[in-house]
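> Below is one structure. I have some questions about it.
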Amino acid sequence: MKHYSIQPANLEFNAEGTPVSRDFDDVYFSNDNGLEETRYVFLGGNQLEVRFPEHPHPLFVVAESGFGTGLNFLTLWQAFDQFREAHPQAQLQRLHFISFEKFPLTRADLALAHQHWPELAPWAEQLQAQWPMPLPGCHRLLLDEGRVTLDLWFGDINELTSQLDDSLNQKVDAWFLDGFAPAKNPDMWTQNLFNAMARLARPGGTLATFTSAGFVRRGLQDAGFTMQKRKGFGRKREMLCGVMEQTLPLPCSAPWFNRTGSSKREAAIIGGGIASALLSLALLRRGWQVTLYCADEAPALGASGNRQGALYPLLSKHDEALNRFFSNAFTFARRFYDQLPVKFDHDWCGVTQLGWDEKSQHKIAQMLSMDLPAELAVAVEANAVEQITGVATNCSGITYPQGGWLCPAELTRNVLELAQQQGLQIYYQYQLQNLSRKDDCWLLNFAGDQQATHSVVVLANGHQISRFSQTSTLPVYSVAGQVSHIPTTPELAELKQVLCYDGYLTPQNPANQHHCIGASYHRGSEDTAYSEDDQQQNRQRLIDCFPQAQWAKEVDVSDKEARCGVRCATRDHLPMVGNVPDYEATLVEYASLAEQKDEAVSAPVFDDLFMFAALGSRGLCSAPLCAEILAAQMSDEPIPMDASTLAALNPNRLWVRKLLKGKAVKAG
């Protein structure tokens, strides 16, 4: 069984207040002057003071083995801030730091360690505020208003580097080869790691490490680096520096899931909901020129227009990709929403998912068997549910303490307003009819004979995504649903958390004294007309799940207040994010894929055409991370996701899985 929690660091603080690993019997940083050693070994060893002003790209990527207390990262961040202040017009504008950590510190230990360096406090406090829970995989932290990105990969570095997507190859400008001393932690200092460092290093990229061990120098040379010794810091006689002077051949482990970006920095987004709003922000942060075309007269009139939506992860014991994606998407979403400089109604009150029948109880028991961190999810017994949620249900369940609810409509509107302040152009009542290639661009034809030409296009228009010739074969489907808006009562007002059962019920929004209860589910339907049957069924499902609960019987839907919307979904419950695949070319190129995997070409896609769709019923959870993934891909930057989970988001995945097994593929 796969476990989804990470073992925290086992440490103590010595007489000097320096953290010491009990497992490795080694200090996290020098007792003498760890800050100056970091500046000398890693910043100096990689010549960053000289390279920053001369860097020809807007992004500089640093990778590190062993995050530890974050001293190297914080020191680099401080130096990068000083560089930006001294060189505001430099080409280099953003810093991307990738680090691997098998045993992350707790937030409390991290804060205690940071007390050593008061001068780093402004940066350390931001790191502590966003410190992620101990889940495996990549945790992306957006710091300094997005100018600094930190990708924290929790797990064994030798395992993780073998799981990275090929899109990360040759992206790293500088390596910090750190960690406990080779004699103390030999399992990390392997040839596999050195080979991975070489694969990820950009031609001309550098490395520095505190050790001068001969096997390390030889291993890095064998991997492809040109190595040299340098005077060590303080009492250490020597250290190692290296440079990648050659261009190594790029491996391609799964060409059928290849992701391609664009050298252009101008894009049109088709949409008007949360997906297009968050993607606009992510692209603008990377220097793109972005135009949004919305078919409606205002934003968030589609599936993103609800008054309240629940935020919690979708978990399943039997689907590793789904667990990895949604657990990390959920934690990223909380960090993202908490730092968004816009207002929207929300309450991180927690979400409790209840076992209201034998099937749901079994499902919850399976989720709880996955060894989830308590920060993510904990079991709650039936007698404790009332204390936690405020209402009696006679059911046990699972609680997501960091979950809650938010207003998607308000979020979408205000994010788009923020994006407009940053340069986003929006055109409302522009219904895209079709699009075609013209002179290395996309020609967009709108209703009413309006036309526009753009270098790159992203389709983020929900259930209407498959209405174009390029997307008509996508295996997605529409789901119509109705959410009921009910006035609060004295009993309902006691509800303190979002309840999930065979439906969901939110606490009241203080702004309107109403709750949301829903939602009906009509697969294959796009009907948005009010339904009295749906209104009554929303109420009845609540009563059926909690037949002894008097408060449930008092739910009043008689005023017919409701909202009907249509979602876009997939049968595997995961979004579709990436290049729009070319269906016909895929069938031709991959006709013999099952027998000829070694000869496979890169996935056939439409050039400079991307999609961000099929968010289903968990868009509030998945949209922030999906926007970050797609913006990174489009910009040819590091993507915060391992290869197998990223493949599970690829729009061509359902076709490719069948083709890899030699099975026939049907459109839709």
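Backbone N, Cα and C atoms are what each Cβ position is placed from, and that goes for glycine too.
Quick paste of what Swiss-Prot says about this protein:
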MUTAGEN   E64 to A  Loss of methyltransferase activity
MUTAGEN   D178 to A  Strong decrease in methyltransferase activity
MUTAGEN   F180 to A  Strong decrease in methyltransferase activity
MUTAGEN   G271 to Q  4-fold decrease in activity, but no change in FAD binding
MUTAGEN   R567 to A  Loss of activity, but no change in FAD binding
MUTAGEN   R618 to A  Loss of activity, but no change in FAD binding
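I'd like to know what surrounds each of these features in this structure.
Long-range Cβ proximity for E64 (mutagenesis position), meaning a same-chain Cβ under 8 A and a gap of 6 or more residues, is found for N72, F73, F97, I98, S99, F100, W175, F176, L177, D178.
Under the DSSP three-state reduction, D178 (mutagenesis position) is assigned to coil, being neither helix nor strand. Taking the Cβ of D178 (mutagenesis position) as centre and 10 Å as the limit, one finds 23 other Cβ atoms among all the protein chains shown.
The number of other Cβ atoms within 10 Å of the Cβ belonging to F180 (mutagenesis position), over all protein chains shown, comes to 19.
A strand conformation is recorded for G271 (mutagenesis position) in the three-state DSSP classification. In sequence order, L292, Y293, C294, V458, L459, A460, N461, G462, F612 are the residues near G271 (mutagenesis position), counting only same-chain partners six or more apart with C-beta under 8 A.
Long-range Cβ neighbours of R567 (mutagenesis position) (same chain, at least 6 residues apart, Cβ-Cβ under 8 Å): A303, G462, H463, S478, V479, G481, L615, G616, S617, G619.
DSSP assigns R618 (mutagenesis position) to coil, not to a helix or a strand. Here R618 (mutagenesis position) comes close to P313, L314, F326, H573: these same-chain residues lie at least six apart in sequence, with C-beta atoms under 8 angstroms from its C-beta.
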> Give the three-state DSSP assignment (helix, strand or coil) for E64 (mutagenesis position).
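In the DSSP reduction, E64 (mutagenesis position) maps to strand.
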